[in-house]
Amino acid sequence: MANVISISHFTLLALPYLLLLLSSTAAAINVTAVLSSFPNLSSFSNLLVSSGIAAELSGRNSLTLLAVPNSQFSSASLDLTRRLPPSALADLLRFHVLLQFLSDSDLRRIPPSGSAVTTLYEASGRTFFGSGSVNVTRDPASGSVTIGSPATKNVTVLKLLETKPPNITVLTVDSLIVPTGIDITASETLTPPPTSTSLSPPPAGINLTQILINGHNFNVALSLLVASGVITEFENDERGAGITVFVPTDSAFSDLPSNVNLQSLPAEQKAFVLKFHVLHSYYTLGSLESITNPVQPTLATEEMGAGSYTLNISRVNGSIVTINSGVVLAVVTQTAFDQNPVSVFGVSKVLLPKELFPKSGQPVATAPPQEISLSPESSSEQPSRLVSPPREIVSSGAVKRPLGFLVLWCWCIAFCYVLV
């Protein structure tokens, strides 16, 4: 009788999992490592790192980067990158990240009329009327590819520098592209250099009270924060890693069930609820979308111990960020403020910690809506809508699995079949 080679069910089940793990690991993008091979892109690479965009891209798995070589940085462009506030500079750089892998063949198929491609700036939630997209066109006679924005003249693609299907393509362009909504005349308030060797005082903190006043629909949250005194504590925590604040809108407080009365809570518990809305790290909206560890500690966690008062942050429907408190499921509805080291986001629900509000009471959690109305920053106009990025208009090789992965997958299936 022929010898039968046995193989455990665990091994059979583990092989597909390991292959999936390897494929997802390979899909992660390290844009700094990619650009390090090109010394002429050092200035652009440094901007991506210092602004935090390089880290933001690590969670993406398919994009095209529009990089400006050192030789193409005019004095005006360099001056612009130095003058812009950090949040505006970050949005400027997000506009140079196309959320679509474009191969050389994809570029050749672009029609003369052009194709709209979504940028990472669109995912920030601060764009309006399609201002987060660029129009990519190709001249059929010369073969040159240009990329346009309503706010500035078109830039020309100089070269397809690097392509790693289906993850990243690096295109060099002859100038920076400025998106609509960024004031190129804006500048940071620069302090003169000290005249003595004594240490200068630390910079003034960001005024959270004024941010919430400017947001127009955070009146209830503001009154609770001021009355409890924790808003001062939040402002003191801006230093170091920074903070991310999730502020319920006024309608979120109106939607609280009748058995939840925050005003009746003891002062200490009320402070815990408010601190439960704050992460002790600075996150942009894009970094929340690509967060690798969904369970995040809050300021309340620091007081009550590891594992308690945590939030579960995830992304659904492409670009909608949800926050699960263990009792309610809230959605990020707007970016009220984003300037390193502080970001403030409006949320659709009051985040109730399970430690204080067990689910045994009236159910509060609801499914996230298909579309979430967003209030524009500091505006009383009709809110725009945060939706998933539009479907890819240019056909892309990004939808195809890597050939090597398919061959490896088929080989493993055949190998297991022979062994069994």
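Indices start at 1 and increase along the chain as displayed.
Keep in mind that glycine also has a Cβ here, set from the backbone N, Cα and C atoms.
Substitutions noted, but not modelled.
Database features (Swiss-Prot):
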type: DOMAIN; residues: 29-177; note: domain 'FAS1 1'
type: DOMAIN; residues: 205-351; note: domain 'FAS1 2'
type: MUTAGEN; residues: Ser348 to Phe; note: Alters the cell wall structure
In the domain 'FAS1 1' (29-177), how many residues does DSSP put in helix, strand and coil?
52 helix, 42 strand, 55 coil
Across the domain 'FAS1 2' (205-351), DSSP yields 53 helix, 40 strand, 54 coil
Model confidence over the domain 'FAS1 2' (205-351), averaged pLDDT:
86
